[in-house]
Amino acid sequence: MAVPPTYADLGKSARDVFTKGYGFGLIKLDLKTKSENGLEFTSSGSANTETTKVTGSLETKYRWTEYGLTFTEKWNTDNTLGTEITVEDQLARGLKLTFDSSFSPNTGKKNAKIKTGYKREHINLGCDMDFDIAGPSIRGALVLGYEGWLAGYQMNFETAKSRVTQSNFAVGYKTDEFQLHTNVNDGTEFGGSIYQKVNKKLETAVNLAWTAGNSNTRFGIAAKYQIDPDACFSAKVNNSSLIGLGYTQTLKPGIKLTLSALLDGKNVNAGGHKLGLGLEFQA
């Protein structure tokens, strides 16, 4: 293991098996294009089949690789505008600096963040400062890795309250085909996940979570099967008897169709199930 993942990416492989390939209750359209000069456009729109609410977003990104710079502009249907400037591997190898700002003309709300990340062999360190009107908050994270073993700590300090408001700890083990992840959030929320790549076509995952003082344990299993290079099938179920099914088909290069359904196993004949449709275009 050269560089360990960020704290947010610990256990990501298992989460991807549970989340990717599903879009319950949504009709979604994604479009990604890239011009000859390297300018990337990403637009996304979705409609909620229950509330009929329509949301959308637009993002443009330009990479100035010669200087390690990335410029990103964002807009969404809540009329929030965002700007992000990133410089990587310029001031020091493995160091990434990001300035992220957003502004909502409707409400006048402004937000700014400075994000820093440093990664080298066996270590991944991050520190973000959020400049909020109520007072800046600082979020720090550290992940150490050695021979597949991972240990991470994440904290959030609010200057207005002069105290740590979040303290999370995680331990895991990672190989190319197997991943184990456990975490404790604020000493009250406990979770764990296992990811197993059975073979080139089949991936499986298990997750478990519970809260101190609550006897309700949340448990789920999921699997993803690559039928052929252009099609894959996903399925998951949890201890609430909710069954998720997903099918993704590449219709032609750059066009991908996703169909998904969420079924209530306790009330199969009662209705209330959710369906999802997604189309992704990439050029």
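Note: Cβ is positioned from N, Cα and C throughout, glycine not excepted.
The noted changes are left out; the structure has the residues it started with.
Annotated ATP binding site per Swiss-Prot: Lys12, Lys20, in sequence order. Listed in sequence order, the residues of the same chain lying 6 or more apart from Lys20 (mutagenesis position) and placing their CB within less than 8 Å of its CB are Lys224, Ser234. For the recorded site, Lys20 (mutagenesis position), the DSSP three-state label reads coil.
Long-range Cβ proximity for Leu242 (NAD(+) binding site), meaning a same-chain Cβ under 8 A and a gap of 6 or more residues, is found for Leu262, Leu263, Asp264, Gly265. According to Swiss-Prot, the NAD(+) binding site annotation covers Leu242, Ile243, Gly244, Ser260, Ala261, Leu262, Leu263, Asp264.
Counting only residues at least six positions away in the same chain, the Cβ atoms of Pro5 sit under 8 Å from the Cβ of Lys12 (mutagenesis position). Where Swiss-Prot documents Lys12 to Arg as a mutagenesis experiment, the accompanying text is: PRKN-dependent polybiquitination is decreased, whereas PRKN-dependent monoubiquitination, mitochondrial calcium uptake and apoptosis are unaffected; when associated with R-20; R-53 and 109-R-R-110.
Annotation of the mutagenesis experiment Lys20 to Arg in Swiss-Prot: PRKN-dependent polybiquitination is decreased, whereas PRKN-dependent monoubiquitination, mitochondrial calcium uptake and apoptosis are unaffected; when associated with R-12; R-53 and 109-R-R-110.
Among the sequence features in Swiss-Prot, the mutagenesis site Lys53 to Arg is noted as follows: PRKN-dependent polybiquitination is decreased, whereas PRKN-dependent monoubiquitination, mitochondrial calcium uptake and apoptosis are unaffected; when associated with R-12; R-20 and 109-R-R-110. Lys53 (mutagenesis position) carries neither a helix nor a strand DSSP state and counts as coil. Here the Cβ of Lys53 (mutagenesis position) has 10 other Cβ atoms within 10 Å, regardless of which shown protein chain they belong to.
Sequence-distant contacts of Glu73 (mutagenesis position), defined by Cβ-Cβ distance under 8 angstroms and a gap of at least six in the same chain, are Glu59, Thr60, Lys61, Leu81, Gly82, Thr83, Glu84. Among the mutagenesis entries in Swiss-Prot is Glu73 to Gln, noted as: Abolishes ceramide and phosphatidylcholine binding.
Under the three-state DSSP scheme, Ser193 (mutagenesis position) falls in the strand class. Ser193 to Glu appears in Swiss-Prot as a published mutagenesis result, with the remark: Conformation remains closed and prevents cytochrome c leakage.
Record note (Swiss-Prot) on the mutagenesis of Ser193 to Ala: Conformation remains open and constitutively allows cytochrome c efflux. With a cut-off of 8 Å between CB atoms and residues at least 6 apart in sequence, the same chain places Gly11, Ala14, Arg15, Gln179, Leu180, His181, Ala205, Val206, Asn207, Leu208 near Ser193 (mutagenesis position), listed in sequence order.
When other Cβ atoms within 10 Å of the Cβ of Lys274 (mutagenesis position) are tallied across all protein chains shown, the result is 18. One entry in Swiss-Prot concerns the mutagenesis experiment Lys274 to Arg. Its note says: Loss of PRKN-dependent monoubiquitination increases mitochondria calcium uptake, and ultimately increased apoptosis. Consequently, mitochondria are swelled with defective cristae structures. PRKN-dependent polyubiquitination is unaffected.
For the recorded positions Lys53, Ser260, Ala261, a Cα to Cα distance of within 10 angstroms from Lys274 (mutagenesis position) holds for Ser260, Ala261. According to DSSP, Leu242 (NAD(+) binding site) sits within a strand segment. Same-chain residues that are not part of Leu242, Ile243, Gly244, Ser260, Ala261, Leu262, Leu263, Asp264 yet have a Cβ within 8 Å of the Cβ center of the NAD(+) site turn out to be Phe24, Leu245, His273, Lys274.
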